[in-house]
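Engineer: I grabbed these lines from Swiss-Prot:
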{"type": "ACT_SITE", "residues": "D167", "note": "active site, proton acceptor"}
{"type": "BINDING", "residues": "L44, G45, S46, G47, G48, F49, G50, S51, V52, K67, E121, D128", "note": "ATP binding site"}
{"type": "DOMAIN", "residues": "38-290", "note": "domain 'Protein kinase'"}
{"type": "MUTAGEN", "residues": "K67 to M", "note": "Loss of autophosphorylation and kinase activity"}
Amino acid sequence: MLLSKINSLAHLRAAPCNDLHATKLAPGKEKEPLESQYQVGPLLGSGGFGSVYSGIRVADNLPVAIKHVEKDRISDWGELPNGTRVPMEVVLLKKVSSDFSGVIRLLDWFERPDSFVLILERPEPVQDLFDFITERGALQEDLARGFFWQVLEAVRHCHNCGVLHRDIKDENILIDLSRGEIKLIDFGSGALLKDTVYTDFDGTRVYSPPEWIRYHRYHGRSAAVWSLGILLYDMVCGDIPFEHDEEIIKGQVFFRQTVSSECQHLIKWCLSLRPSDRPSFEEIRNHPWMQGDLLPQAASEIHLHSLSPGSSK
């Protein structure tokens, strides 16, 4: 039963971060060719980031995602400890990849003359949160709480590793339907976490905070909390609260569904117009709504019956 599995994950905490010096991947030219190690399957998706294909690791039949990123589309570069110049996305993924299950793991990477290829874990069966909500509508609060807790822990893990995701949204959250676990994906808009102000943003505008819309400036932690507020609203109402810049700047939240007063309070707190008024991660974790119980298994089984074949057994 998926919901009971989600409940069992509530104890999870951010894991130690990966030490870049401890696991150095050799430059692509020193490896066996990608084609000899991975079998490339159908296209999963494409966009400004490049293209992602399903795949299988030949050695053990492990399902993987194979992401191709063209070099001329890469605007932010980083450097590994061995001096290799790579997309910042590779640097960030290597920093957050660990035994912590809430963030997608980078398994390998390859450099080609005109592109980079990233090999990422691919859980099965899986569905992103956008499609999950689109198919089912607004989520019951117990289910939303289970997902939101895991997203919060994933974002905390990233920050503990010195990584700012900068594109927290439903499309970047995968739900492993067999385990009830979420995974935060797509670090292509991310950056190294810093205490000073950011003046660039490449994430999704309707999840961006009002200070970015008005002043093109924001601090990483408070902007992440704003995005979490948008995400929680999306879960319990079935859609995002703001579509246009003027709505983001006003920050007036209207609830389209029946939502408990405690959940409303948490959402509005995260969506405070002044960044300094927003809660910290610890305050979110300790909020009364986050301490609520999940539905009994019988009720949740009805709610989640259509998740996937056998997932509610």
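Even glycines carry a Cβ here, placed using N, Cα and C.
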Engineer: If you measure K67 (mutagenesis position) to E121 (ATP binding site) at Cα, how many Å is it?
Structural biologist: 11
Engineer: These are the binding-site residues: G48, G50. Which one scores highest on other Cβ atoms within 10 Å?
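Structural biologist: Per the Cβ count within 10 Å, the most buried is G50.
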Engineer: Between 0 and 100, where does the mean pLDDT of the domain 'Protein kinase' (38-290) sit?
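Structural biologist: Mean pLDDT across the domain 'Protein kinase' (38-290) comes out at 96.
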Engineer: Between G50 (ATP binding site) and the residue listed as 'active site, proton acceptor', how far is it from one CA atom to the other, in Å?
Structural biologist: 16
Engineer: Record lists L44, G45, S46, G47, G48, F49, G50, S51, V52, K67, E121, D128 as binding ATP; longest Cα-Cα distance in Å?
Structural biologist: 21
Engineer: Just how many other Cβ atoms lie inside 10 Å of the Cβ on D167 (active site, proton acceptor)?
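Structural biologist: So the Cβ neighbour count for D167 (active site, proton acceptor) comes to 21.
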Engineer: Please report the number of other Cβ atoms within 10 Å of the Cβ of S46 (ATP binding site).
Structural biologist: 11
Engineer: By the count of other Cβ atoms within 10 Å, pick out the sparsest of the binding-site residues L44, V52.
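Structural biologist: L44, out of the binding-site residues L44, V52, has the fewest neighbouring Cβ atoms within 10 Å.
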Engineer: Counting distance between Cα atoms, which of the binding-site residues S46, G48, V52 is nearest D167 (active site, proton acceptor)?
Structural biologist: G48
